[in-house]
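Taken from Swiss-Prot, the feature active site, proton donor/acceptor applies to Tyr159, His213, supported by similarity to another entry. As annotated by Swiss-Prot, substrate binding site applies to Asn37, His122, Glu263, Arg284, His313, Asp317, Glu340. For Asp211, Glu237, Glu263, the entry in Swiss-Prot reads Mg(2+) binding site. Quoted from Swiss-Prot, the note on mutagenesis experiment His313 to Asn is: Abolishes activity with D-gluconate and D-mannonate. Record note (Swiss-Prot) on the mutagenesis of His313 to Gln: Abolishes activity with D-gluconate. No effect on activity with D-mannonate. Swiss-Prot lists Pro315 to Ala among its mutagenesis entries, and the accompanying note reads: Strongly increases activity with D-mannonate. Slightly decreases activity with D-gluconate.
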Amino acid sequence: MKIRDAYTIVTCPGRNFVTLKIVTESGTHGIGDATLNGREMAVAAYLDEHVVPALIGRDAGRIEDTWQYLYRGAYWRRGPVTMTAIAAVDMALWDIKAKAAGMPLYQLLGGKSRERVMTYAHCTGQTIEDCLGEVARHVELGYRAVRVQSGVPGIETTYGVAKTPGERYEPADSSLPAEHVWSTEKYLNHAPKLFAAVRERFGDDLHVLHDVHHRLTPIEAARLGKAVEPYHLFWLEDCVPAENQESLRLIREHTTTPLAIGEVFNSIHDCRELIQNQWIDYIRMPLTHGGGITAMRRVADLASLYHVRTGFHGPTDLSPVCLGAAIHFDTWVPNFGIQEHMPHTDETDAVFPHDYRFEDGHFLAGESPGHGVDIDEELAAKYPYERASLPVNRLEDGTLWHW
């Protein structure tokens, strides 16, 4: 099962996606997601210049060996660009192997650990009342879990909140980074009020999640975690910048609120101490940025030893290829927690036809061989790349801060 061809496809059906397609001599093909939000062309260039030439002629069935070749052989290890490129190759090779075996990916991984995959929706609003309306709408759609974000009084732009009701939230909206103003004090005073309102309106049975998006210092995060304990959050996500793993120890010592982190991680070494010391409850590193299925199996296996569960990052800046592969992984992995779900646009779904489906607050993996997602290259070509950048944050005094 030699690799005959490999190439990248860059398309923008509403937002940019990078896809790697690998074709074997028998004609079987697999695809992998190589999207890195705001740095898409860096990964595409890495693949085109350094990875694709090395794939031609290799045995597509030797997934582990290829992963090690791309990781160890590069010398410059880890980092988001390298690991996203490796993940795309890995995802495509698992797709090919499952197709060759004639089985859906979850079967090749070891079979089902569950019948369906619980997801959480994003519920936002400029005001708490607007957010509550979105929660009600998603509960009607069958969701048992929601991530809630609302505008903070006195802050013009708040992370995760669309500019107008019903609009999709898309932070990468200009060719150069937009600058937003952030106030930790105003946020900390406001956030508990949001959770109190959700619990008062919807009771205790609904799973409630919240994303801080790396904005706080460790002691500020500890204060927030303690303050929201009465509202029994499913998790508090990315409450501090991810580089300082020791900060999670301090937060853990101050609060029983479950902690989730990892969407900007790229390697098992980014989360090893967090898992082994049980400073977190959920690991969120996505397949696309964490080195693919091969690497994330190792992360999940390690996490299972310490009662840490998966909660994969799943926004619309990762393509349906990543989501499809993640749903198969979620269906198999024993220590599954939850899967993020932000619906893609109709244009994106048309470019990436898939057989996974959403039903009553859950995803169901498809039964076709592989991960069940393909790409319509002719349609993809109609949506050329459009440069876009994520915003940056400044404090009210002008100091650059974490976005």
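From the backbone N, Cα and C atoms, a Cβ is placed for every residue, glycine too.
Here the features listed in Swiss-Prot are painted onto the structure.
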residue : record                             : CB count, 10 Å
Asn37   : substrate binding site             : 19
His122  : substrate binding site             : 23
Tyr159  : active site, proton donor/acceptor : 21
Asp211  : Mg(2+) binding site                : 21
Glu237  : Mg(2+) binding site                : 24
Glu263  : substrate binding site             : 24
Arg284  : substrate binding site             : 26
His313  : mutagenesis position               : 25
Pro315  : mutagenesis position               : 18
Asp317  : substrate binding site             : 22
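Annotated pair Arg284 (substrate binding site) and His313 (mutagenesis position), C-alpha to C-alpha distance, rounded: 5 Å. Closest to Pro315 (mutagenesis position) by Cα-Cα distance, out of the recorded positions Tyr159, His213, Glu340, is Glu340. Recorded residues Glu237 (Mg(2+) binding site) and His213 (active site, proton donor/acceptor) have their alpha carbons 7 Å apart, per Cα-Cα distance.
Using a 10 Å radius centred on the Cβ of Glu340 (substrate binding site) and all shown protein chains, the other Cβ atoms total 24. Taken residue by residue with DSSP, Tyr159 (active site, proton donor/acceptor) is part of neither helix nor strand, so it is coil. In this structure the alpha carbons, written CA, of Glu340 (substrate binding site) and His313 (mutagenesis position) are 6 Å apart. Put simply, of the recorded positions Asn37, His122, Tyr159, Glu263, Asp317, the one whose Cα is nearest the Cα of His213 (active site, proton donor/acceptor) is Tyr159. One way to see the shell of the Mg(2+) site is to take the Cβ centroid of Asp211, Glu237, Glu263; the remaining same-chain residues with a Cβ within 8 Å of it are Val212, His213, Asp238, Ala260, Ile261, Arg284, His313.
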